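Taken straight from Swiss-Prot:
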- Cys48 to Ala: No effect on dimer or capsid formation (MUTAGEN)
- Cys61 to Ala: No effect on dimer or capsid formation (MUTAGEN)
- Ile97 to Leu: Frequent mutation in chronic HBV carriers (VARIANT)
- Cys107 to Ala: No effect on dimer or capsid formation (MUTAGEN)
- Ser157 to Ala: Increases nuclear localization (MUTAGEN)
- Ser164 to Ala: Increases nuclear localization (MUTAGEN)
- Ser172 to Ala: Increases nuclear localization (MUTAGEN)
Amino acid sequence: MDIDPYKEFGATVELLSFLPSDFFPSVRDLLDTASALYREALESPEHCSPHHTALRQAILCWGELMTLATWVGNNLEDPASRDLVVNYVNTNVGLKIRQLLWFHISCLTFGRETVLEYLVSFGVWIRTPPAYRPPNAPILSTLPETTVVRRRDRGRSPRRRTPSPRRRRSPSPRRRRSQSRESQC
């Protein structure tokens, strides 16, 4: 059975696979982050969100996997076999857990739409030949800001609020102001 754990969240395993394996922090760092930011919600008997539920499940799976790894470490006599199991867990299962934890923590922190937009942006960036792409990859925490800049105000700062001098405003607000001043006098 081929189950995609990201499907109900609008993402796919393939979308996350564009991010290199060294992109994801260690499981320990991700667990510490989840605990620091969401401990109360994760330990609560109440349902908070599907991301909290998925995060709980990933944390529980990692705990069970560590229990199994400890058992294997204590019961496998052959050091070569033990190393094979440990390497497999760290390389394959560890990466999947790191991806899951990162995805759900990021969705809770930045919002699902921002994370999905980031994954698509990074996927486009990484598949673009180096000669034709910007030197730096998109950054998740600044994505909404840079997306607005690229789409609407190419070359301008994102905070610019004053209209350009060529644009003229409708005369009606000025008339209203002048009429109200006259009535106050």
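The chain as shown is numbered from 1 upward.
Placed from the backbone N, Cα and C atoms, the Cβ positions cover glycine too.
Here the features listed in Swiss-Prot are painted onto the structure.
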residue : record               : Cβ neighbours (10 Å)
Cys48   : mutagenesis position : 15
Cys61   : mutagenesis position : 14
Ile97   : variant position     : 20
Cys107  : mutagenesis position : 22
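The mutagenesis positions recorded for this entry are Cys48, Cys61, Cys107, and the Cα of Cys61 lies nearest to that of Ile97 (variant position). In this structure, the C-alpha atom of Cys107 (mutagenesis position) lies 19 angstrom from that of Cys61 (mutagenesis position).
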